[in-house]
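What Swiss-Prot says about this protein:
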type	residues	note
DOMAIN	38-256	domain 'Radical SAM core'
MUTAGEN	Cys53 to Ala	Total loss of activity
BINDING	Cys53, Cys57, Cys60	[4Fe-4S] cluster binding site
MUTAGEN	Cys57 to Ala	Total loss of activity
MUTAGEN	Cys60 to Ala	Total loss of activity
BINDING	Cys97, Cys128, Cys188, Arg260	[2Fe-2S] cluster binding site
MUTAGEN	His152 to Ala	Weak activity
Amino acid sequence: MAHRPRWTLSQVTELFEKPLLDLLFEAQQVHRQHFDPRQVQVSTLLSIKTGACPEDCKYCPQSSRYKTGLEAERLMEVEQVLESARKAKAAGSTRFCMGAAWKNPHERDMPYLEQMVQGVKAMGLEACMTLGTLSESQAQRLANAGLDYYNHNLDTSPEFYGNIITTRTYQERLDTLEKVRDAGIKVCSGGIVGLGETVKDRAGLLLQLANLPTPPESVPINMLVKVKGTPLADNDDVDAFDFIRTIAVARIMMPTSYVRLSAGREQMNEQTQAMCFMAGANSIFYGCKLLTTPNPEEDKDLQLFRKLGLNPQQTAVLAGDNEQQQRLEQALMTPDTDEYYNAAAL
């Protein structure tokens with residue numbers, strides 16, 4: 001395998017300082033070398049266990065330390081989760097992500113988590129989970145169940161991290177990513193723009209991700225969703241061009257990774273989202289609820305896809321599953337119906 005050069009902070013900073021149009025041009029060139037620019041990977045995210053998290057992440061309404069009005073819920077029943085996955089697939093998603101508000105999963109919950117993964121995989125969907133810190137044995141059990149992706153974000157640079165989270169160290173996050181990788185699961189890891197970080201911190205986050213032994217296959221870039229009751233509720237809004245720059249730099253630094261527009265899309269107008277796609281974003285979360293915060297409704301996403309000439313990307317599915325292509329095409333051509341997946345109703 002050819003040696004992959006490591007990025008330096010000065011190199012990343014230079015990218016952030018480029019004139020915006022030059023940066024977008026470079027990012028689009030890199031993107032076209034590795035991906036079909038008209039294809040966007042579509043995922044659906046479901047909160048399978050909501051609230052009462054012991055962590056103190058200052059941006060998160062699921063923390064038990066903040067009064068956000070969010071009601072805590074127990075781990076969902078397996079069949080409830082699988083029914084949501086069926087609706088997600090019917091609406092055109094190809095990856096189903098399951099998130100639980102835990103510091104780490106309990107051993108007693110592992111059999112249910114394994115059943116969820118197996119059930120989602122049996123539908124021909126890719127399966128993704130985000131459950132907090134994993135042990136080696138837990139990562140291996142999820143891998144054996146067929147889990148495709150595990151999400152565990154670094155959130156920000158190592159230098160700024162302590163201003164946002166104190167209940168989990170940066171090294172713990174890196175260790176979990178290593179255990180996931182060693183178990184044979186693909187890594188999904190990114191961060192948040194708008195925490196109060198500097199451009200140098202954004203560069204530091206992307207530096208950490210790109211310089212992992214193997215960069216994440218999926219890199220979600222979130223725009224802070226300010227939730228009343230959290231310590232960051234009064235943070236300044238993120239400048240759209242700053243966010244677009246972050247997407248573009250991520251694309252250049254991790255040319256073969258999927259760069260996902262995640263939380264915060266509800267706050268973006270169509271023009272900002274279009275520029276993010278131009279900057280190299282090629283994955284979105286689809287549907288109107290992203291764990292506990294709003295996300296654009298499917299029909300708005302499909303309308304934007306039509307305007308921009310974008311298509312949902314297909315993924316490898318199980319043999320005998322011939323409905324996927326038809327459903328993806330139908331999702332693009334059919335106006336909004338009651339059958340569209342609506343996570344907010346769960």
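Backbone N, Cα and C define each Cβ position, glycine as well.
Although substitutions are noted, the structure shown does not include any of them.
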Practice prompt. Give the distance between the Cα atoms of Cys97 ([2Fe-2S] cluster binding site) and His152 (mutagenesis position), rounded to the nearest whole Å.
Written response: 12
Worksheet item: Whole-number Å distance between the CA of Cys53 (mutagenesis position) and the CA of Cys128 ([2Fe-2S] cluster binding site)?
Response: 20
Worksheet item: Near Cys128 ([2Fe-2S] cluster binding site), which residues of its own chain have a C-beta under 8 A away, given they sit six or more steps off in sequence?
Response: Ser43, Arg95, Phe96, Cys97, Met98, Leu147, Asp148, Tyr149, Tyr150, Asn151, Cys188
Response to the item:
CA pair Cys60 (mutagenesis position) / Arg260 ([2Fe-2S] cluster binding site), Å rounded to integer, equals 19
Item to complete: Would you mind listing, in sequence order, the residues at least six apart from Arg260 ([2Fe-2S] cluster binding site) in the same chain with a Cβ closer than 8 Å to its Cβ?
Response: Gln41, Ser43, Gly190, Ser218, Val219, Pro220, Ile221, Ala281, Ser283, Ile284, Phe285
Worksheet item: What's the CA to CA span in angstrom from His152 (mutagenesis position) over to Cys57 (mutagenesis position)?
Response: 13
Worksheet, complete the sentence: Densest Cβ environment (other Cβ within 10 Å) across the recorded positions Cys57, Cys188 belongs to Cys188
Discussion item. I need the most crowded of these recorded positions: Cys60, Cys97. Count other C-beta atoms within 10 angstroms of each C-beta and give me the top one.
Written reply: Cys97
Item to complete: Note down the number of other Cβ atoms within 10 Å of the Cβ of Cys53 (mutagenesis position), including every protein chain shown.
Response: 22
Practice prompt. For the recorded [2Fe-2S] cluster site, enumerate neighbouring residues of the same chain (Cβ within 8 Å of the Cβ centroid of Cys97, Cys128, Cys188, Arg260, site residues themselves excluded), in sequence order.
Written response: Ser43, Leu45, Arg95, Thr130, Tyr149, Asn151, Ser218, Pro220, Ser283, Phe285
Fill in: Other same-chain residues whose Cβ falls within 8 Å of the Cβ centroid of Cys53, Cys57, Cys60, the recorded [4Fe-4S] cluster site, in sequence order
Glu55, Asp56, Tyr59, Pro61, Gln62, Ser63, Ala101
